[in-house]
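Taken from Swiss-Prot, the feature domain 'THD' covers 278-415. A mutagenesis experiment is reported in Swiss-Prot for this position, Asn339 to Ala, and the note states: Does not affect binding to grnd. Quoted from Swiss-Prot, the note on mutagenesis experiment Asp343 to Ala is: Abolishes binding to grnd. Experimental mutagenesis at this site is recorded by Swiss-Prot as His394 to Ala, annotated: Abolishes binding to grnd. A mutagenesis experiment is reported in Swiss-Prot for this position, Arg397 to Ala, and the note states: Abolishes binding to grnd. For Arg402 to Ala, Swiss-Prot lists a mutagenesis experiment annotated as follows: Abolishes binding to grnd; when associated with A-407. Under its mutagenesis annotations, Swiss-Prot gives Arg407 to Ala the following note: Abolishes binding to grnd; when associated with A-402.
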Amino acid sequence: MTAETLKPFITPTSANDDGFPAKATSTATAQRRTRQLIPLVLGFIGLGLVVAILALTIWQTTRVSHLDKELKSLKRVVDNLQQRLGINYLDEFDEFQKEYENALIDYPKKVDGLTDEEDDDDGDGLDSIADDEDDDVSYSSVDDVGADYEDYTDMLNKLNNAHTGTTPTSETTAEGEGETDSASSASNDDNVFDDFTSYNAHKKKQERKSRSIADVRNEEQNIQGNHTELQEKSSNEATSKESPAPLHHRRRMHSRHRHLLVRKGESLLSARSEDSRPAAHFHLSSRRRHQGSMGYHGDMYIGNDNERNSYQGHFQTRDGVLTVTNTGLYYVYAQICYNNSHDQNGFIVFQGDTPFLQCLNTVPTNMPHKVHTCHTSGLIHLERNERIHLKDIHNDRNAVLREGNNRSYFGIFKV
């Protein structure tokens, strides 16, 4: 047999078993590719997670820094508001409230706890003001008073001697002797003027001292009597001498500019002179419900008129209403110290039934009790028998009202 005859009976090896070797090769290749793709996919997923976490961290850091800046700006705004409202020391205010809360609320009629030393310090303020007006020099020695009066007596004696020397005592006096006498009298007058100048210097020192009202009035009467004597003597010598004229002028200007000082401890009202202007000052000690006109229904404040005799004949007071007996221009002032939890407090000064002055305070804080004062004042022309009274804007507002306190008061004096 030849090859050609055997060719139909021979089949290729790849065609046996339905192509099994080719299928196995493709499956292995696919598995190999799948195994290679799994790490790549996992790597991409991990990289994405890292990028997301990094982005989230950056965003969170930026957000925190922005919030920190906003917090700092808010703190600055709060600090500025505290400075404007004057509440930088809230802790100290809280301590003050804890210390005086019971005294201000539970015992409203208890006398204010001011010691005698504090009262003396208040009186010292008047003396210090008077001393400052006189070049800030204080003279408190009583011996200088006696020395000043001795100098004044010596000056009067010299004036009498000078007047006697200028009066002719003998009809036989020659003209030459007359010229000698006139020259000597002129020299004496010069000495008298120097002595009077030194007396004025001592007198200014004496005016700086604190004296009682009775001593000042007695001294003023003595000076007026001496002033009359000096005026008569200077008028007799005016035609021949030049020194008495300026002496009389200095004396008149000195008496014109005299002013009275108040001794420590005396009331301003009791220390006034006879020609002083009427004045009255009240410490607000109580209140009562009052229904007024014009829609004002607040409580009326009543003052403690312990100085009744000081303004008798000028003012009349009854149930918190002050009546003026003399027509004129008056200065009215008032202050109330509030201690409550309200944000707004205030009062009105009425002229009759018409509001004249108004005071309103706003304290927007979170403190349980807010202690603050409200003060107002002004000028007003009042006719005879016109009335002035003080009334709160609201009802039942807790205020510091006690006998002898210096926080709530009301006053008036004639200008």
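Placed from the backbone N, Cα and C atoms, the Cβ positions cover glycine too.
A gap of 14 Å separates the Cα atoms of His394 (mutagenesis position) and Asn339 (mutagenesis position).
When the mutagenesis positions His394, Arg402, Arg407 are compared by the number of other CB atoms within 10 angstroms of each CB, His394 has the fewest. Take the CB of Asn339 (mutagenesis position) and look out to 10 A: across all protein chains shown you find 20 other CB atoms. Here the Cβ of Arg397 (mutagenesis position) has 19 other Cβ atoms within 10 Å, regardless of which shown protein chain they belong to. Reported as a whole number, the C-alpha separation between Arg407 (mutagenesis position) and Asn339 (mutagenesis position) equals 11 Å.
Counting only the Cα atoms, the space from Asn339 (mutagenesis position) to Arg402 (mutagenesis position) is about 13 angstrom.
DSSP states for the domain 'THD' (278-415), grouped as helix (H, G, I), strand (E, B) and coil, give 4 helix, 79 strand, 55 coil.
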